[in-house]
Amino acid sequence: MENQYQRIVSATAREDSQARRSKPLFLNAWSQTSSVDFEVLRSISAPDPQVEVENRALRDKVRYLEAKLQQHKDLLSQIHATSARMQQASSLLAESRPPTPPAVQSHHILTPPSSEICAPAQNPQILDYKIISAPDDADAIEIRLAAESLNSLSTSADSDRLEICLGDENHQQSNHHNSQQQYRISNGIKRDGSSESADTPLQFIKRRKLQEIQLQEEIPRQNIKLPAKPQVKARNGSFTDLNKGQQQNMDNVMVSIGPNNTCVPASVFENINWSVCSLATRKLLVTIFDRETLATHSMTGKPSPAFKDQDKPLKRMLDPGKIQDIIFAVTHKCNASEKEVRNAITTKCADENKMMKIQNVKRRSSGIKHEKENII
């Protein structure tokens, strides 16, 4: 049998059998398929619109959540990077910063009445010293003047070049040469101390040298270079420092405001309100010219068209170079037009002229009243 199958497999086909296989197979069949069956197929294959809408909404929500998640990831990465940079910067600062000495706490120290004032500290801006209030009082007050307190003392009346002495004023003058623990802080505050006997009551004395001659006498005795002291004015028994030295130094600094090199004090120029053109112009006019000059002069020196028919004396013209510098400064600082600045100058001159006339009338009227009183 195996030999027969092998012969059949290896046998060659006839031509008529090959032609019969290549012809298509036609099947005549009768079926009972109706249109309802096709509708069912369409309903199964076609998706439900509501389900499609829900699927679309779910996909949108998924995309939104993915976007939010990505934003959170970016934010966290930025926060981590920033914190890492800050930690690195703080570590570098800590490495480069010199070691800070331990803070000295203020506390009360029991010292005998005959003890002298403590030696000056090494740091000229931080001062620790003691003041003994009475010979029988063992409690000493330890006062710490730091940089902040020194700045606050510089604005007070008794802060500049203040002397703190222990003992009577007459006895202090006699023992001034024997005092060895004297020093001066960089801003001018100094302290003199000397040991006193138990019989002499200790007093807290604040003295100021009012004249430059006394200052010159103190310099060779103390061998200390002190800055020049401003004038001190006494009111009701107390000394008040006017602090005019710094203001005069600021007033001596002049600022050029235009191409013609018209100069005004730097303190005045910095305090001008440049937001209003007219106010800035008036301030510069009053600073450069006096009020009498503004009252008797005008910007152009020509008569006003409004007073052509009236016989009024002509006013002299203000310095054109200074006027040009004022216009230059105001137009650049206030972003105003040249016409606005010129109108402000003309108005200021007219106002000063009116004020001068009113003052002259008041003076005449007061003079007439005095004459009548003298006659009566």
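The backbone N, Cα and C atoms fix where each Cβ goes, glycine too.
For reference, Swiss-Prot has these:
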DOMAIN    258-356  domain 'BEN'
MUTAGEN   Ser304 to Ala  Partial loss of DNA-binding and transcriptional repressor activity
MUTAGEN   Lys315 to Ala  Complete loss of DNA-binding
MUTAGEN   Arg342 to Ala  Complete loss of DNA-binding
MUTAGEN   Asp351 to Ala  Partial loss of DNA-binding and significant decrease in transcriptional repressor activity. Complete loss of repressor activity; when associated with A-354
MUTAGEN   Lys354 to Ala  Significant loss of DNA-binding and transcriptional repressor activity. Complete loss of repressor activity; when associated with A-351
Cα-to-Cα gap, Arg342 (mutagenesis position) vs Lys315 (mutagenesis position), nearest whole Å: 16
Local Cβ density at Lys354 (mutagenesis position) - other Cβ atoms counted within 10 Å: 11
CB contacts for Lys315 (mutagenesis position) [other CB atoms within 10 A, all chains]: 18
From mutagenesis positions Ser304, Asp351, Lys354, the one whose Cα lies nearest Lys315 (mutagenesis position): Ser304
Neighbour count (Cβ, 10 Å) for Ser304 (mutagenesis position): 13
Summary of DSSP states over the domain 'BEN' (258-356), given as helix, strand and coil counts: 60 helix, 7 strand, 32 coil
Protein Cβ atoms within 10 Å of Asp351 (mutagenesis position), excluding its own: 14
Distance [Cα-Cα, Å, rounded] between Lys354 (mutagenesis position) and Ser304 (mutagenesis position): 15
Around the Cβ of Arg342 (mutagenesis position), the count of other Cβ atoms that are within 10 Å: 16
Confidence summary for the domain 'BEN' (258-356), mean pLDDT rounded: 88
Rounded Cα separation (Å) that holds between Ser304 (mutagenesis position) and Asp351 (mutagenesis position): 15
